[in-house]
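Worksheet: the structure to be examined is printed underneath.
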Amino acid sequence: MAEITASLVKELRERTGAGMMDCKKALTEANGDIELAIENMRKSGAIKAAKKAGNVAADGVIKTKIDGNYGIILEVNCQTDFVAKDAGFQAFADKVLDAAVAGKITDVEVLKAQFEEERVALVAKIGENINIRRVAALEGDVLGSYQHGARIGVLVAAKGADEELVKHIAMHVAASKPEFIKPEDVSAEVVEKEYQVQLDIAMQSGKPKEIAEKMVEGRMKKFTGEVSLTGQPFVMEPSKTVGQLLKEHNAEVTGFIRFEVGEGIEKVETDFAAEVAAMSKQS
């Protein structure tokens, strides 16, 4: 067995753009033959995947699955809406989802490691970067889910509710984006931040501080209702709040998770004309 030196790994990284561990593995399998390692990496798609790794994957799918009292929600990203609809990409996301449910895996790094070889092969086949971005689990007496297309997914856990009610609550969460279950759940940090914003607005209107503070107190009650599930008007019957709906059914929501594709990812918009102009200057 040839010695796999650091300089050899470094050279392979520079020539392929692949990660250090991938290069070391390829060299070990090729018994230190760098040309054979490169050939094997090309065949496996590792080089193509490495080149795509820097591309922003902000599109993709949200998947949900419930098994009894346990549910998983998963986001898998690609670069375009076209690939998000690809059968191979969808099958890959479903396979990751099934594994997460079966193994109750909530550590995304574990999923990434488990499916890295399949991901690399899919990147080579499809030609876009693919990323298993996040996964979360929810447990409860009654679970419900809702998918708005493939871009928004929701899991809801409740007590004392039937499946239809939980489904309707999940639809509401998808549409209204609550951040907390009840107004009293809104964190002190969020309340303080909003209070300062509203106080600044009130003070700018020229009101005395005492009057401004009273105005803000009223606004804060409205704010905590707006960002909490039970304080929001129910989307299917806006004359009542979700809290009132739950009370009518003697039910309680114990948790919810809402994922939307690409949340928090800054998608780079390419100016094609500018890109061509820049390339022409380099040539």
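Yeah, the Cβs are placed from backbone N, Cα and C, and that goes for glycine too.
The Cβ of K24 (mutagenesis position) lies under 8 Å from the Cβ of I4, V9, each on the same chain and at least six residues away in sequence. What Swiss-Prot says about the mutagenesis result for K24 to A is this: No change in binding to EF-Tu and in promoting GDP exchange.
D81 (mutagenesis position) counts 12 other C-beta atoms within 10 Å of its own C-beta, drawing on all protein chains shown. Listed in Swiss-Prot is the mutagenesis experiment D81 to A, annotated as follows: 2 to 3-fold less active in promoting GDP exchange and slightly lower binding constant for interaction with EF-Tu.
Of all Cβ atoms in the protein chains displayed, 12 besides its own lie within 10 Å of the Cβ of F82 (mutagenesis position). Under mutagenesis, Swiss-Prot gives F82 to A with this note: 2 to 3-fold less active in promoting GDP exchange and 6-fold less active in binding to EF-Tu.
In Swiss-Prot, the entry for mutagenesis H148 to A states: At least 100-fold decrease in affinity between EF-Ts and EF-Tu and only small amount of GDP exchange activity. The structure shown retains the original residue. Annotation note: H148 (mutagenesis position) sits in a strand segment as assigned by DSSP.
Same-chain residues at least 6 positions away in sequence with a Cβ under 8 Å from that of A202 (mutagenesis position) are, in sequence order, I211, A212, E213, M215, V216. Under mutagenesis, Swiss-Prot gives A202 to E with this note: Resistant to toxin CdiA-CT-EC869, partially resistant to toxins CdiA-CT-NC101 and CdiA-CT-96.154, but not resistant to other CdiA toxins in growth competition experiments, in vitro prevents CdiA-CT-EC869 from digesting tRNA(GUG-Gln). Partially resistant to bacteriophage R17.
Among the mutagenesis entries in Swiss-Prot is R219 to P, noted as: Resistant to toxin CdiA-CT-EC869, partially resistant to toxins CdiA-CT-NC101 and CdiA-CT-96.154, but not resistant to other CdiA toxins in growth competition experiments. Resistant to bacteriophage R17. Following the DSSP three-state reduction, the secondary structure of R219 (mutagenesis position) is helix.
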Practice problem: Work out how many Å separate R219 (mutagenesis position) and H148 (mutagenesis position) at their Cα atoms, rounded off. | Solution: 32
Exercise. Tell me the Cβ contacts of H148 (mutagenesis position) under 8 Å, same chain only and six or more apart in sequence, or just say none.
Key: A174, A175
